[in-house]
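What follows is a single structure, written as structure tokens, with notes after it.
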Amino acid sequence: MARYARVATLAACLLFACALADGHRWRRQADETAKKDESLEQELCKDKDAGEWFRLVAGEGDNCRDVIQCTASGIQAIRCPAGLFFDIEKQTCDWKDAVKNCKLKNKERKIKPLLYTEEPLCQDGFLACGDSTCIERGLFCNGEKDCGDGSDENSCDIDNDPNRAPPCDSSQCVLPDCFCSEDGTVIPGDLPARDVPQMITITFDDAINNNNIELYKEIFNGKRKNPNGCDIKATYFVSHKYTNYSAVQETHRKGHEIAVHSITHNDDERFWSNATVDDWGKEMAGMRVIIEKFSNITDNSVVGVRAPYLRVGGNNQFTMMEEQAFLYDSTITAPLSNPRLCPYTMYFRMPHRCHGNLQSCPTRSHAVWEMVMNELDRREDPSNDEYLPGCAMVDSCSNILTGDQFYNFLNHNFDRHYEQNRAPLGLYFHAAWLKNNPEFLEAFLYWIDEILQSHNDVYFVTMTQVIQWVQNPRTVTEAKNFEPWREKCSVEGNPACWVPHSCKLTSKEVPGETINLQTCLRCPVNYPWLNDPTGDGHY
């Protein structure tokens, strides 16, 4: 029996030793695998920008749906939903037919300038290109490639542009010409929030024509009055094609603001991000020429810009706006925040991050006001619901499905402004969203009437009227007699013409199309376009 016991003990010891050996071998293999994984991860993530998505395998089908991203906690993978491919350049899922870069694994790698080196590479006032060539500092990030390798235009965000605007300096930035604050939430004039009139700006984008004129008449019917007794007002960002300029003329006569939204409304969003100063001038200053001529607007009141698709054009857009004497932009979106942001001038650095996918925000100092678009909170139950990304345009808040939901949405977002710093509340629309959803329109009109009846400190005003208040802050009591808010208070009389000229026109710039232009003025020779905004044929 003793012999069997010794054999059993020996067998147990051998098994234990084998188990130890297997354990050590498994740990060594695991360690080696971990090292290989870490090495592979380092290789994959080398030279990748923060937050950049890329493919492991290029090609059509599922390969074009799958991308990965390097994060602090390791590799993260996603797959686009069925029917969508991942657009490497746009860094987002898009419809299959719209994605043309399935064969690309990574975004195009751009050569970066040598801005940060242990020893200076250039003399004072000069900076180094990616190939170590020195050029003047002011040539960096000016919209033109001055380095042989183009690197002077490849590192131009707010953190890297060597000519970026300085942080807000309230001792230098003084009303009425300049307004800034460190976080963008300071009330102009340091008024207590309870003394600030709550401004609401309603805006509509795109053409004004027979598809939406009756909708606008229903909303702005002359019966809805601000506390000062004047009609409520809106701002229209007008694009050219299919616009009825006699209707624009009448809208302006009624005291609403007309602003520009481009001539072509170019469908390629990347165009607006990368357009030159000259491109922006033709689109926006040209659109102003068209509006002023064919709507007979002669009071220099067309001073606002909003880019199509809310694609910010960086320094080029704002340089054009300075050169063409535009007063304000309303394209830049601020992420959902509490409290909300007030309008600011672009002399100093933006008080919030550049928000949105692949946006190109301005980095330099510009003599332009920004009517920043505060994102709206689309949660149905803000006290319980999980965080949801905000939305800038009301019609992009995709979870609004019923009139009751829209009514609650309006009340919640109004309260977020009214009960905090009373930053202007922007409600930005495309007319079709209200026209095609009568339940939404009914809820909207009910809400406007309710707000006007229950508050004596809420004003529906234009974008320019907001800036006029920021430049010269007035309390709720003083607002009733604030002269800029009483212009065209309640307009009576007849339109400039009852039956406009219907001009069937063509243009070399729009080949193969005959387009109808309606105006109270005489018909031009050609359909107005980028190189011929007057339509007189002078290219």
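Here the Cβ of each residue, glycine as well, is placed from N, Cα and C on the backbone.
Keep in mind the model shows the original residues, not the substituted ones.
Swiss-Prot lists 42-104 with the feature domain 'Chitin-binding type-2', giving sequence analysis as the kind of evidence.
Per Swiss-Prot, domain 'LDL-receptor class A' is recorded for 121-157. Mean pLDDT for the domain 'LDL-receptor class A' (121-157) in this predicted model: 93.
For Asp205 (mutagenesis position), the Cβ neighbour count at a 10 Å cut-off comes to 22, with all displayed protein chains included. While the structure shown retains the original residue, Swiss-Prot records the mutagenesis experiment Asp205 to Ser with this note: Abolishes catalytic activity.
There are 18 other Cβ atoms within 10 Å of the Cβ belonging to His265 (Zn(2+) binding site). Residues annotated as Zn(2+) binding site in Swiss-Prot: Asp206, His261, His265.
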Asp205 (mutagenesis position) and His265 (Zn(2+) binding site), distance between Cα atoms, whole Å: 11
Contact set, same chain, for the domain 'LDL-receptor class A' (121-157): CB under 8 Å, 6 or more residues outside the stretch: 110-115, 163, 276-277, 314-316, 319, 354, 361, 363-364
Inter-residue Cα distance where the pair is His261 (Zn(2+) binding site) and Asp205 (mutagenesis position), in Å: 7
DSSP-assigned states of the domain 'Chitin-binding type-2' (42-104) in counts, ordered helix, strand, coil: 11 helix, 22 strand, 30 coil
